[in-house]
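Q: I grabbed these lines from Swiss-Prot:
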| type | residues | note |
| --- | --- | --- |
| DOMAIN | 195-417 | domain 'Histidine kinase' |
| DOMAIN | 463-581 | domain 'Response regulatory' |
| DOMAIN | 618-711 | domain 'HPt' |
| MUTAGEN | Arg15 to Ala | Cannot interact with DSF. Significant decrease in EXP and EPS production, as well as in biofilm formation. Substantial attenuation in virulence |
| MUTAGEN | Asp17 to Ala | Cannot interact with DSF. Significant decrease in EXP and EPS production, as well as in biofilm formation. Substantial attenuation in virulence |
| MUTAGEN | Ser18 to Thr | Has similar or increased levels in EXP activity, EPS production and biofilm formation. Does not affect virulence |
| MUTAGEN | Ser18 to Ala | Cannot interact with DSF. Significant decrease in EXP and EPS production, as well as in biofilm formation. Substantial attenuation in virulence |
| MUTAGEN | Leu172 to Ala | Constitutive activation of kinase activity |
| MUTAGEN | Ala178 to Asp | Constitutive activation of kinase activity |
| MUTAGEN | His198 to Ala | Decreased production of EPS and reduced activity of cellulase and protease. No change in DSF production |
| MUTAGEN | Gln496 to Ala | Decreases repressor activity of the response regulatory domain |
| MUTAGEN | Glu504 to Ala | Decreases repressor activity of the response regulatory domain |
| MUTAGEN | Asp512 to Val | Decreased production of EPS and reduced activity of cellulase and protease. No change in DSF production. Does not affect the DSF-dependent autokinase activity |
| MUTAGEN | Ile552 to Ala | Decreases repressor activity of the response regulatory domain |
| MUTAGEN | His657 to Ala | Decreased production of EPS and reduced activity of cellulase and protease. No change in DSF production. Does not affect the DSF-dependent autokinase activity |
Amino acid sequence: MKSPLPWLKRRLSGRADSEHAQNLIRIIITTLFISYLGWRYQHTHGDTLMATWLILVGELLVSLGLMVAILLRPQVSHTRRLIGMLLDYTCTGAIMAIQGEPASPLYAVCMWVTIGNGLRYGSNYLRAATAMGSLCFLGAILISPYWKANPYLSWGLLLGLIAVPLYFDSLLRAMTRAVREARHANQAKSRFLANMSHEFRTPLNGLSGMTEVLATTRLDAEQKECLNTIQASARSLLSLVEEVLDISAIEAGKIRIDRRDFSLREMIGSVNLILQPQARGRRLEYGTQVADDVPDLLKGDTAHLRQVLLNLVGNAVKFTEHGHVLLRVTRVSGSAEDAVRLRFDVEDTGIGVPMDMRPRLFEAFEQADVGLSRRYEGTGLGTTIAKGLVEAMGGSIGFKENQPSGSVFWFELPMAIGEPLKSSTVRVPTGALVDAPEELESSNIIAFSNPFLRHRARVRSMRMLVADDHEANRMVLQRLLEKAGHKVLCVNGAEQVLDAMAEEDYDAVIVDLHMPGMNGLDMLKQLRVMQASGMRYTPVVVLSADVTPEAIRACEQAGARAFLAKPVLAAKLLDTLADLAVSTRQLATPATTVQVATSFEGVLDSSVLDELAALGMGEEFERQFVRQCLDDAQNCVGDIERDGTCSDWEQLRESAHALRGVASNLGLAQVASSGGELMRMADWQLQAEWRLRLSTLREQLKAGKDALDARVQGVKDGECSPRSNE
């Protein structure tokens, strides 16, 4: 038989008020009084005692009935509240009238019930309780010989029963008003921060975008130095905006925790890549120590953990002029088979924290000294953000001195043990832009120093539609997209987007979220209606300075394919477009083609390599590109065979995803299509068909290789030349 307690807890936990708690207290107190009377006067008989006992039993039965009513109908009920109040005062007043002096302590119960109703239900109930309690006590005064014999005491207590709750009512209303005003002020602050973020991000978008375009042009040494200064200043300003938004989200309780499997040591390595050069520039010793008993594979919010470490270790580097900065990770408790609690210590030999600042160390906009905000850059939000994120992840954070100088900031986090990570071989997601030289070398992907050139070599030209009400933003996006090889049409409103899409087809749309008239969300909803009625599907990327969780979630629900924050980074924008290009590519006949043997029709879409050739990088470059991409494709096929043999269907889909991306880069239509089919197959389908699919892939890849060899040989011998389709 199951215990009813879990059901009772679930039934009462979601109630809007605490009526059930007050009723439970009433039941407990009444039961105790009945038990006491039964024990104390078990051999005593009398009408007064019997009347008192019957009153208490009646109150207990009615209270039990109220509790049943609460369980059956958990919604707020003003009728039940009034019945409970009337029950309390009538029973208390009746017992005080019957018992006289022995029941005089019940006056405190009467006052307690009055104040309790006010605290639980507000001023209106406090005034109603005051009236009920006063009338019941007045009845006791008029009936009981004891209270009649003490008129000064009786009328004084009655006056107190009226005056004290009324004074408390004035305090309660003042407190309620203060809480309401504080809530409104906090909401106004959040709106102000969101608006200021939008206003800051909009000009930053133009500044950041144009400097990225400028960085790809020919500059002399002095111009490069000036450009680097501008970009560093823009990044610093953006960092300040991000910090203010982070603290706003933390205060509003809107931090979302996303727990995933990750490698702790790899994550710490990524932090070191950012902060170690800064420490080296300040001539500091910088190191990390991870204890041997700390597991490497964990499950947690790696993004927020990295942000906490960047804040704390970054502060240590910033406020240390001599000595060292050390990050230590140790295991506090937990079994390696289940979960662990890890402690992170950030030790430095810097300026330390003065005694008078320590109580306010984790408060917003605080630094160890007023003058430090001038000497060191920053808002003073780093430790506050770290505290909010650590507590949101279920941990604790603190500070201690580091003798003889400096400080140690520490935090502890509970972590689950992660699942073994997939193959460590470098995977290049479809359309991904790989920036790390080590990854590029190990994966044999051609690396161009110019991100726009790299994008043009891998992604075919697309027709883009851009909508933004700010001319500077439209200009930035147009320059970035055209430099990446795309054809761009810019409009200044959502209505123009719908009109343009009704006239022509576009491969992708980039739209600002907040525009005069119809905004981006309304445009998305209208576009989905149009597409449901037969219009060609077009992915939409939302670009906005409003990066609140509500805005991002609203865009996802409206059908946006991606959300990018202003100021847009060229690499992030190009990465997103590369992913869209692979998923929506229509292998149509282009304006410029290269003639290949008819036996290769359907195998090779030569327009992809034609666009690469149009960049004018030479025949040798094209041959090298083809050779290395074919090697990548062959490796992906080998990975598919290995994954199928191991029955690792999730990894097999990732291998097929990588193969589709490489094949699309070469224009191998059949291979790309087969890779896409593998990605969409269920586990049971893969288990039954993967060997047959693998055999087909190998045949298609061989045919594609022959077609590419024929093309490259034809270009080399001068047998085929570009021609224009009329």
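The backbone N, Cα and C atoms fix where each Cβ goes, and this holds for glycine too.
Don't expect the noted substitutions in this model, because it carries the original residues.
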Q: Long-range neighbours only, meaning 6 or more apart in sequence with Cβ under 8 Å: which ones does Ser18 (mutagenesis position) have?
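A: Same-chain residues close to Ser18 (mutagenesis position) (Cβ under 8 Å, separated by 6 or more) are Arg120.
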Q: Which secondary structure state does DSSP assign to Arg15 (mutagenesis position), in the simple three-class scheme?
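A: For Arg15 (mutagenesis position) - judged by DSSP and reduced to three states - the answer is coil.
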Q: Mind giving me a neighbour count for Asp17 (mutagenesis position)? Other Cβ atoms within 10 Å of its Cβ, every protein chain shown.
A: 14
Q: If you measure from the Cα of Glu504 (mutagenesis position), which of the mutagenesis positions Asp17, Leu172, Gln496, Asp512, Ile552 is the nearest?
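A: Looking at Cα distances from Glu504 (mutagenesis position), the smallest one goes to Gln496.
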Q: Have a look at the mutagenesis positions Arg15, Asp17, Leu172, Ala178, Asp512 and say which one has the shortest Cα distance to His657 (mutagenesis position).
A: Asp512
Q: Do me a favour and check the Cα-Cα span between Ile552 (mutagenesis position) and Gln496 (mutagenesis position); whole Å is fine.
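A: Here the two Cα atoms are 23 Å apart.
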Q: Among the mutagenesis positions listed here (Glu504, Asp512), identify the one with the smallest other-Cβ count within 10 Å.
A: Glu504
Q: Going by DSSP assignments with H, G and I as helix and E and B as strand, what are the residue counts for the domain 'HPt' (618-711)?
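A: For the domain 'HPt' (618-711), the helix, strand and coil counts are 86 helix, 1 strand, 7 coil.
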Q: Whole-number Å distance between the CA of Asp17 (mutagenesis position) and the CA of Leu172 (mutagenesis position)?
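A: Asp17 (mutagenesis position) to Leu172 (mutagenesis position), Cα-Cα distance: 17 Å.
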Q: Between Arg15 (mutagenesis position) and Leu172 (mutagenesis position), what is the CA-CA distance rounded to a whole number of Å?
A: 23
Q: Tally every other Cβ atom lying within 10 Å of the Cβ atom of Gln496 (mutagenesis position).
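A: I count 18 other Cβ atoms within 10 Å of it.
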